[in-house]
Each structure stands twice: as C-alpha cells, then as structure tokens.
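The structure appears below as structure tokens.
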Amino acid sequence: MMMARKQDVRIPTYNISVVGLSGTEKEKGQCGIGKSCLCNRFVRPSADEFHLDHTSVLSTSDFGGRVVNNDHFLYWGEVSRSLEDCVECKMHIVEQTEFIDDQTFQPHRSTALQPYIKRAAATKLASAEKLMYFCTDQLGLEQDFEQKQMPDGKLLVDGFLLGIDVSRGMNRNFDDQLKFVSNLYNQLAKTKKPIVVVLTKCDEGVERYIRDAHTFALSKKNLQVVETSARSNVNVDLAFSTLVQLIDKSRGKTKIIPYFEALKQQSQQIATAKDKYEWLVSRIVKNHNENWLSVSRKMQASPEYQDYVYLEGTQKAKKLFLQHIHRLKHEHIERRRKLYLAALPLAFEALIPNLDEIDHLSCIKAKKLLETKPEFLKWFVVLEETPWDATSHIDNMENERIPFDLMDTVPAEQLYEAHLEKLRNERKRVEMRRAFKENLETSPFITPGKPWEEARSFIMNEDFYQWLEESVYMDIYGKHQKQIIDKAKEEFQELLLEYSELFYELELDAKPSKEKMGVIQDVLGEEQRFKALQKLQAERDALILKHIHFVYHPTKETCPSCPACVDAKIEHLISSRFIRPSDRNQKNSLSDPNIDRINLVILGKDGLARELANEIRALCTNDDKYVIDGKMYELSLRPIEGNVRLPVNSFQTPTFQPHGCLCLYNSKESLSYVVESIEKSRESTLGRRDNHLVHLPLTLILVNKRGDTSGETLHSLIQQGQQIASKLQCVFLDPASAGIGYGRNINEKQISQVLKGLLDSKRNLNLVSSTASIKDLADVDLRIVMCLMCGDPFSADDILFPVLQSQTCKSSHCGSNNSVLLELPIGLHKKRIELSVLSYHSSFSIRKSRLVHGYIVFYSAKRKASLAMLRAFLCEVQDIIPIQLVALTDGAVDVLDNDLSREQLTEGEEIAQEIDGRFTSIPCSQPQHKLEIFHPFFKDVVEKKNIIEATHMYDNAAEACSTTEEVFNSPRAGSPLCNSNLQDSEEDIEPSYSLFREDTSLPSLSKDHSKLSMELEGNDGLSFIMSNFESKLNNKVPPPVKPKPPVHFEITKGDLSYLDQGHRDGQRKSVSSSPWLPQDGFDPSDYAEPMDAVVKPRNEEENIYSVPHDSTQGKIITIRNINKAQSNGSGNGSDSEMDTSSLERGRKVSIVSKPVLYRTRCTRLGRFASYRTSFSVGSDDELGPIRKKEEDQASQGYKGDNAVIPYETDEDPRRRNILRSLRRNTKKPKPKPRPSITKATWESNYFGVPLTTVVTPEKPIPIFIERCIEYIEATGLSTEGIYRVSGNKSEMESLQRQFDQDHNLDLAEKDFTVNTVAGAMKSFFSELPDPLVPYNMQIDLVEAHKINDREQKLHALKEVLKKFPKENHEVFKYVISHLNKVSHNNKVNLMTSENLSICFWPTLMRPDFSTMDALTATRTYQTIIELFIQQCPFFFYNRPITEPPGARPSSPSAVASTVPFLTSTPVTSQPSPPQSPPPTPQSPMQPLLPSQLQAEHTL
C-alpha cells in the first residue's frame, strides 16, 4: 500500500484478494462458492458483462495461457470507485482459487506447491505478464478480448474478502465449509491484514447457514459480515467498500445494510427503470411491424434504455420490446375482428333475411347458403391462406370485406344464432307475451307484493325472457301483481270472516291493544292466506284494522261485501215491495229527519249558552241553515243554563235528540257547572237502553271576549279546562284569539270545526231501531229476526221471495226498511209476527238491546265464513231463545261430492242438536221454499214467549242495577249501534227521582250534593267534582224507577248492618225507595217485577225475578239462579249482588234455572272463549300495567259477569301460555285519554298545557325541549337505540317535577340517563293538548304524500309546512333538525331516519284511530316524518334536495354541499331564535347521507 501511495498520492490504490472454499469436487462440491461471480459483478457490473458460469476445470493449455499463467489465482483488473465520502480510489482485484486438470481432475501443478489455505493467505503475489480475466470464453482466445496485464507483474495484498456460500450447495456439507473457512481465517489472521466475511448467494440462502455464519463471525474479534448476491447485484459494492474502510482507518465507517433491505432497494430501482423503458418503447413503437434492430438504434441514446440495459441486460430489453409488438398486433387484429363482427349482422340481414329459409339450418349449412347468394362477394372475401389473422390481410386496410373463414369462429356462430333469435323474436313477440303471463300465473314463486327486482330472478333463465323488453315485463308484472294482490286481499278478508268468533271474543274497540293484535297474528299466523300477504304487511295490518273497525262499528259502508251488503239488498227489496205512488210524498215526509240536520246542545251558565246560540244563529241563513263544505245543513240549537235534572233543561226531549254538546265556561264556577251538568246528564241515563248520552260528543270551550291571551287567571283556566277535557274525553278548543271581533265568544272557524266533527260522528252511526217497549207487544205477538251472511253465494231475493209474496205479508208499522209483518196460524190462533231480516253484523247489537223471540239463522254450506259468523252470533244468544238453523246447499249432488258442504251440514245439525234448536237445509237450485217449514220453529217460539219477555225485562233491570264502568267502556254497550235514532219512550223522558231512600241509616245523594255545594265554594271545588264524577262512574249506580204501588219490605237490623258494612267497604248498594205507580192501561200482572231491591247476601239458590205464567189466573213463576258460574262472561247484565224477597211469598212457585248463553251448552261454540277474559278491554293507551292476582283470590272467583273462565284441560299449551302471559284484571279500567306522568302526583303548570303558553316570540323553543336536546347531543348521540329504548318512568316523572319547580335545572348535574331525558322529551309532546303537527295539517300532508313524482311531492310537503302555526313550525323545525343530526350517527346508535320516524310519528302526529282513514294511513304518517328527517336541509334551510337513500355524492364538493346547512345562519338585524340544536365539539357535523339500517319498532 505504501508503494501505491508513492506512485499516486492523489488516488489511493488498494489490492484486495477474494478467498474462500476451493478445490476439487470432493472439497467444494459440484459448484463453487461464487467468488468469481462476486468479482465479476464488482469489476464489470453491467448486466451484459456479467457471467454466471466460471469454470475451474481447465485443460493444460488453458492453464498455461497468459490469463491463468500457471497460477492458481486470477487477476480481475483495476476498478475505480467513489466511496461514501466522495473520495475516489482504485482497487486491484485478485481471486485465489484452485484450478483442476480436466484429465486427472487433480489440481494443476504450479510453481507454488503449497496447499490452498497457505497459498490464499499470501500477501505478495507475482506473475509476469499475467493478463486480466474476463470469462471462461476468454481462455484460448485471449486476442479477442482486451489484454491488460497485472501491474508490474506483482501485487501486495492489502486485505481479504473471505467468502462463505450460504446456499444449499450440491454434494457440499456446510459444516465442512465452516471448518475450512475457520482454518482459512486463522491463516489469514496471521497476516494482520483486514478481513471481511462475505456471505454469497444470499438470494438462495438458507436461514440456518446464514445464522451459523454470523455466529462464526461473532466468535472472532471485529469480524464484519456482509450479505451479498452477485446474481441480483445486492451489496456487492458494500462488501468491497467495507474492506477498504478497514484498510484505510481514516475513512468513515461504512453502514452495513441487511440483505433484504438492500434487495428491496435494488428491486425498486429495477422496477422504476423498467417502467421508464416500457414507456419509451410504447412512445417510439406504434406499429406491430417494427423490428428490434431499428428500434434499438433509435433508443440507444435514451437514458431510459441505457439504465434498463445496464440493470437487466439487452436480452431482457429485447424481450419487453417483442412483448409490446405482440400486444400491438393482437390489438390490431381485435380491432379488425370487431369491425368484421359488427358488419356480420348487417350481412345476415342483407343475404338471409327470411326466417323460413334458415329456421332449422346450422351455421355450417347457413355458410354454404351464403355462398350461393348473388351479393355474397359484396360482403365477404375468400382468402387463399387461412386463418385470416395470420395472413397479410390484416394489414389490407382498403378491403373492408369480411374474411369468409371468420364464419368458422365461435363469435360468428353466436351472431348467426342471435340473428335467428332476432327473427324468431319478431315472429313470437305476441306469443311470448302470453307465455310470460301464463308463466306468472303458474309460478309458485310469484307471490303478492313481491317486488319486480326479486321476481326477476325467478324468470331470468326462462327461454322467453330475451323476447321481452324491460318495460313490457314491468307492465305485465304490474297488472298481474294487482290481480293476485286483490285476490289475496279477498281471500284474507274471507279468512278474517272465518275467524269471526275470535274477533268477537276479543271484544275489540277502535284502538286494539298490542296484546290483542298479537293474539290475532298468533292465531292467524299459520294460515296460508295470512302468509300470502307476508310482503304486504302494511296492507295486511290495514285489512285487520279495517276488519276490527267493522267488528266494532258495523255498518253497510264498512261491510266487507259493500256495496252488496245484505242490509242494503233487504232494504231495497222491502221498500220496492211495499212502496205505492200515493205513499211517496208521505214516505219522504216520514223519512229520517236527522239526515241533514244537526242537533246541538249549548251548555253554559250566566248567559253564555244563550249568547253563543245567538252568535251562531247570526251566522246562519234566515231559515236556520248552515253551510258546511258547500252543503246546506239544518242547525237546531238547544241552549241550557240551568239544572239539567229539570225536564225544561234536559239534554234530550221527545222531539230533540242531540248529536253533540258545546260546553262553555269563563270561570271556575262556570266550569264546575259544566262538569256537574255532564255528570247529572250521564247519571240520569245509566239505566236506559238508549244511554247514548254517555257517549255524546263534547267540546269544551273557554270563552274569552276580550281576546286577552295573557295573565295568570287565563292560563289557570286553560290548564283546568284541559284537565277536565282529558277526564271527560272531549275536545278542548283554545280561547278565541284577538281580532275576531268585539263581543264574539267563538269564531266561525271554530264553529265549523265543531260541526264537522259532529257530522263525522253522525255519519259513523248506523242506528238500529230503538228497542220496543213491552207495551208495544200489543201490536205484534212475536218478534223474529232472520240473519243472513253478507257475501254468501245465494240471492237474498230467492230467500225472501216466499215471505214477500205471501198474502199475509204486510209492511211494518214502524216504517223500518228491514222488517215485515206476517199473520200466520200457529196452533189454534193466528199470530202477528214481525220478521226483521238483517245481516249478521247488524244483528249482533240487538241480541241484548232488543226483545227478540227467536232467530232464523242462514248459512251457506260451502262457505266456512258463513258458518263461522253463525257460531260467533250464537255464542252470545241466551239459551231460552229458540233458534232455527237453515243451511243453503247447491243440491243433493253437490253435498255428496263436496266434502266441505258435507262437513258444514253435519256441523250445523250437531249445533242444532246441542242447543235444542231446529235444523233444515234448502237447495239454492230450488229456493222457492214455503213458510210452512218454519212452523215448528214458530210453535217453539210461542211456547217460550212469556219466559223470553220476562228474561228480557229482568236483564234490563239487572243491567241498570249493576251498571259499572262497562257501560261506558264496552264496545258492545257503548257502540253507536246500541243507541236509538227514534224518539225516547215515555219512561225515558220522565224526570229523574232520588236514587236513594231518605233514610238516615242509608247513604244519601242529597247529602252528597250538599257536600258538593260546600266544596264548590272552596278553591278545590273543581277537583272535587271531577273526583266525585269519576267515583260515580266507577261504582254501581241504580237507574231511576217509576212509581209503583207501595210495597213494604222488612229490613232487619242485620240487613242494615250488612248494608253499612258494604258501604264501608266502598261498595255502593242501592235500594229503591219510590213506589211503582202504574200508567194508564198498564197491568202489573203481565210483567215480571224486579226483585233485587233489598240488599242481602245470596245463597247458592236465589230468587232472581218472577214471570207471569198465566196472566188470567195471576200465577207467577219465580226464576232462580241455580248455578252462578253459568253467568260468567255472558255480557248479559251481571246478577245483582242484592238478595231479593218475593212479592208473592205465599204463592206456589216453580223452579227454573236462570238463562245462560248457548256457548255454555254447545261445545262447538266459543272455541276462542278463553281469550274473552284474558285482557282488559281497551286500547293501548287505556290498558296500563298488568294487575297480578293472588292464586287463592283467583280461585274464589269474581262476582258478576266478569268472572274468569277457567282454562280447558285439553287446551293447546301454546295458546294457554299466551293467555297466561297476557292475563289482565277482568274489570275494565276507566278509559283515559292518554297515560300522563303528571296526573298521578302533581299538577304541572308547564307540562300538558298548550304549546303557546310555554313559548314566546323571543324564545320560540320551549326551554325544556332545548335543555333536553342539548343534553342528548352532548352525551347521547352515540347511545344505541336512543329514543327507541324506553327510559325509567319514575326518573322521567322526577325530571319533569324538578323542572316544573326550577326551569334552570341542570340535567348534567342531576346525572339523568340519556334514555330518561329522551323519554321525558317525548312525553312533553305526548302531553300537549294538541299534537305538534296539527290535525288539519295532517290531512294536507297525506294528500301531498300521494303525489308520485318525488320532487313534486317534497315541494308540496314544503308548502304544507309553511301553513303550520308559527309556534308549531319553529318547534317542529328544531326537533326535526335534531333528529336529522341523530340519524347521522346511525352507525353507532343504530337509529336511522326510518327508525326515528317509527318512534316519533305517533308522538308528533297522534292520529285519531276512531276513523278508518287514520287506521289505514299509519305507514303514510311514518313515511312523512321520515321524509322530513331525511330532507331536513331542503324543508327548513333552503338547501337542494338530497340524494335518495342508497346514493352517495360523487365528489368531495358534493359532500360538502350537503354538510353546512345547520352551521350557516342568515344575517339578520335581530337575533334569530335557535333554529336547530348547535353542533357539539364531540360530534362534528357529518354529511347528510341517508342510511339503510333497520330497527325494530318499539315505542
């Protein structure tokens, strides 16, 4: 090295010797360790100059040549490199090896006879005229390579590179190699020269070998290891530069890079160079006919070409060029192929357009046919060489004709087949349209309501699918869906009718509870007709609700068979049978005068009623006509200001039956008068059969002449009025606002609102004729009802023909259109029979309200629903009333062939046998039956006439004496059908007498009233009236009875003590104190006398009532209740809890059991009877919590009709479990308008008051709502199920109470849960007197929602939104903006806009479920609220309409455009009220992207 520095001071020169395992195949294996490749890559790194094969087996001549020069080392030449410190140096590279004789396979003899280990460690090398080594091919051809001699023929070695092969070498043991290397290292170490271990062939390295090599190096002092790969050119330069740093201590230490990291860098460098080279080739080479020589010359000077050739070599560069040429040629051929294939259909259309010519030809035969066509050469060219894409034809751009050999390819065959299909499609389009329709009709997968997207998958593989366009599919499918949906709905309606017993047993009302709806779905769930509407659940639920509405409120209009309802047919038949020209005018004058007439009671003291009546009359025309919706109505007003117990102030008179009542007040005293008058009016009719005053529509109005809407007094009156309206279940109207006019009590808009409500109630009434009193029996002897099923496959004309054509048939005196009079000989005398022909649904209500001596019930033998309705009807009929069953068949042949007809005939006969009724069948083919077939039945009726009449009279008396809340709540007792539209009977218009005896030992009503008067003078008078009113509704109140001859009862002290005890127990017992005075022409001996006036404990055998057995002889039959349990659930008026003593104790009596219902006598009736007592009758809002009973209490039974029916032993366990889980107290709770947490504990001045009282123009948002939403957005946006999961009721009540006391309540400090706050917020809206979305706006919203076009629909909804009252609009905007924000976090809280709308629409809209429109529009309401939440920016912030659900903005700008609507506020001169909940730092605004998550509907 010192000599090198003397020669060149500037550029240092280092001599490096590369050593490692060498020798024969025995020592080193079949290949070397890679010393030559390492030297080759370092000295000549270009890929073209790198050689993998360097042999050590040489001939004697090669060994003696100038390159080897009889030495066992190779001189690789001189290399100049710039090291890391940018200092250039020169290196002479020498490889120490051992050459093998190719003859003896022993090492060649050399001048140095030392072993390899010692020879490799030599530091002085000398060989005169030794040439630089390139590769094996150089040996023997030295003149063909550059000849460069080793400098001065000698070198002094400055350092050693010790190579270790870490690959899996063939026939080489790595451990032996390590031993060799260890010995070699020890020898090299003696020279004191730097040594670096080089691991070669790391690209094929074995992990263990590499680890062992590092272990070996660590065992030596300061021995560095470099992992290399000469083939991949990884770390080769690093190995030599590391050794140079060790040689020259003054140079910086080289960082040794691990192999895989260096390999990654090298691979990235090669990949970058390749990409640049490919780009260069694609830019230069555009034609697939280019060659490598010309292109390589063009790229010679390009750095991209040079870099890639340097790294990968010329051969790889050429390979990439050829790949590019091949790709260009392929693309060119494909372009030509596409042109030819595109022209091929045109050639087919021109040459073979006739389907008949080619219909059955294959492509091969069609090819021959093409050659015969005259214009063949115009479209095709026949090439001498094939295939066409391998010939020069591909470059013949001028000839666009199709190569004929293209017809042999698969795409050409497919085009030919497509041409055939096209021709066939044109021929068979009409046929396939019909085939598609038939396929839809026969496919079992096409079910009602299945969307087209789902149905398409079932017909995709059908042959005819390709023959129809999408629009044709959808048109056919839409029509087919309409047909099958209509059919499925009809079948489902028939299913509901087949389960008539279930619906009547459940005693459903206008708002069925969730439990009852669950039972209905559970019972019907397994029916195929129920499952058929699985995809139309909304429509199915609407049908169920519609059917429930029909069951609860049966009219001709709600009848499922409308307009073919039996009632309409019967009315038409009877009216056309008896109408006469001379009677037309009379008939018109006798028609119902109330059709276009409104009778309105106005109740208000101190002149309020009279003043309002005058104001309303001032708005009417001269003849008291009022215009509503363009139609003229006669308005009859009855102002009442005094004591309603007096006849002059009675709500109803013989000529006036009210349709509604306006209740006016302007002070606490006038409000107390209203409550007391309503109480008295209802109380006076509790015992009547036409107690419709109990359900009279009421409207409570606060009169405020001055229009002053401020002040504590007014707010207090409003709040009290709302509470009273809630208790009375009536409408409360806000006081008339200022600007109406001086002196006005109510504006015209409010009057129209009230009258419209009355019209709606009036239209829903289908009043059955009032019950005939006993005195009317002088007109007719028997009253028979004939029941027909609507929709049965027979004609009512044929059934009634024998009746109407009978000579004895006459028009009914009562003028009814559904009854006739018959005079028939029964026994020895003629009897006058009133025959009423009604549908079953009209007959249900008269089973209890009308005196009926017998029923003739028809049913169709081939219709299940017909017999099911008959069973449901008979369940509630008393077993003393004779029944005639009539089965209608299609003839004897049909009965034999039809299993259903045979089964239903058999069941009808069995029912008749079990109830001791009569049965007959009439073929519909021979409907001209004779009335004589009913004569045995008429005889049965005559025999039981007396006991039926006595039973009817007793039931009315017993019902009056045991009236409970059921009178008010039962859908049967309270149904409009049970009321009368005719004038009251004389007994009904008599003034009410004292209900209790004026006896000091008995509770006195007069005392109650005196107490009431004293309490009214105090501040709590109103609350006392309401509590008194509720208590009277919840206790038994006897009816007023008429005077009767004095009858003295012996009431012992024990009796009175029992009564006192009962009074202390809270049971109100009543004793009639007024004598029963007979009227003119009244014979007391003809009628049963109620005998339940004396209060006594009953024995097992008790006197119930007495029946006149023979009026001429004065004998009386006393009927006793032998088995009390038989009266359970009868609904026929519960037994009085008072024992009675007979008026005829000394007379002979006969014992008869008290009548029961047919359901108790017939096993085929009442199969769903166990459901009757499983629920508390009422709507969801009325049910309240389940009341649990003790087992022993349940075993003792329950007195009266509401006793629990025990489970049957053979009952279905699943059904029994349902009943047990849903079992409720059988006593019906008093109806409540809505559960309110404020009613139970305190009277709030904030909750449950009108919205206008809790907002101001400065603060348009209620402070409570603002606090709740701020709290929820700060802590609860990520709460799963927010608004769906209910909060704790007691905590919600506590929150509202605390806020009521302190409006500055901090929710965070109180540590309320998020669900509690959310529930309290919903409760605030639920308790508003009117919903946040006004009812009149709901109608407009529904109409706007019906618009099909989405954009037009949204604009229409926005216009309706502008009509909201200002207060409602601001709060609605605030709440919807908050819900929109909640929906943005649906991935966390799982509350999408759909889920939120399901939870909120009942709270915000509160629809009136007493109307069918509201019942069937629930899905519409929910969708409207969902749209408001989804499109909140559009509705409230003038933003564009957002994408529909499932869409996403296509760019960041699109997203941004949907985000900031909540944060942008318009610049105004005044502070604007809060428009939406402010964004919190924890929850930044997110894009308004709709979500498709689903959640269950849980309110």
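Backbone N, Cα and C define each Cβ position, glycine as well.
Here the structure is a predicted model, which means the values were calculated and not measured.
All chains included, 25 other C-beta atoms sit within 10 angstroms of the C-beta of Ala230 (GTP binding site). In the three-state DSSP scheme, Ala230 (GTP binding site) falls into the coil class. The GTP binding site feature in Swiss-Prot is assigned to Lys28, 33-37, Leu52, Ser56, 95-97, 201-203, 229-231; the stated evidence is experimental evidence.
What Swiss-Prot records for 270-327 is domain 'FF 1'.
DSSP labels the residues of the domain 'FF 3' (429-483) in these numbers: 41 helix, 0 strand, 14 coil. What Swiss-Prot lists as domain 'FF 3' is 429-483.
The annotation that Swiss-Prot gives for the mutagenesis experiment Ser1221 to Ala reads: No effect on total phosphorylation levels. Abolishes inhibition of phospholipid binding by PRKCA phosphorylation. Decreases phosphorylation by PRKCA; when associated with A-1226. Abolishes phosphorylation by PRKCA; when associated with A-1126 and A-1236.
Quoted from Swiss-Prot for the published mutagenesis Thr1226 to Asp: Enhances Rac GAP activity.
Here the residue is the original one, while Swiss-Prot reports the published mutagenesis Thr1226 to Ala with the comment No effect on total phosphorylation levels. Abolishes inhibition of phospholipid binding by PRKCA phosphorylation. Decreases phosphorylation by PRKCA; when associated with A-1221. Abolishes phosphorylation by PRKCA; when associated with A-1121 and A-1236.
Among the mutagenesis results in Swiss-Prot, Ser1236 to Ala has the note: No effect on total phosphorylation levels. No effect on inhibition of phospholipid binding by PRKCA phosphorylation. Abolishes phosphorylation by PRKCA; when associated with A-1121 and A-1226. The residue drawn here is the original one.
What Swiss-Prot records for 1249-1436 is domain 'Rho-GAP'.
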Checklist entry - According to DSSP, does Lys28 (GTP binding site) fall in a helix, a strand, or coil? => result helix
Item to check | Model confidence over the domain 'FF 3' (429-483), averaged pLDDT | outcome: 80
Next on the checklist: At a 10 A cut-off on CB-CB distances, which of the binding-site residues Leu52, Cys202 has the highest count?
Outcome noted: Cys202
Next on the checklist: In the three-state scheme derived from DSSP, which category covers Gln96 (GTP binding site)?
Outcome noted: strand
Checklist outcome for this item: Ordered by sequence, the long-range same-chain Cβ contacts of Lys28 (GTP binding site) under 8 Å (at least 6 apart) are Leu21, Ser22, Gly169, Arg172
Item to check | Composition by DSSP (helix, strand, coil) of residues within the domain 'FF 1' (270-327) | outcome: 47 helix, 0 strand, 11 coil
Checklist outcome for this item: Neighbouring CB atoms within 10 angstroms of the CB of Lys35 (GTP binding site), all protein chains considered, total 25
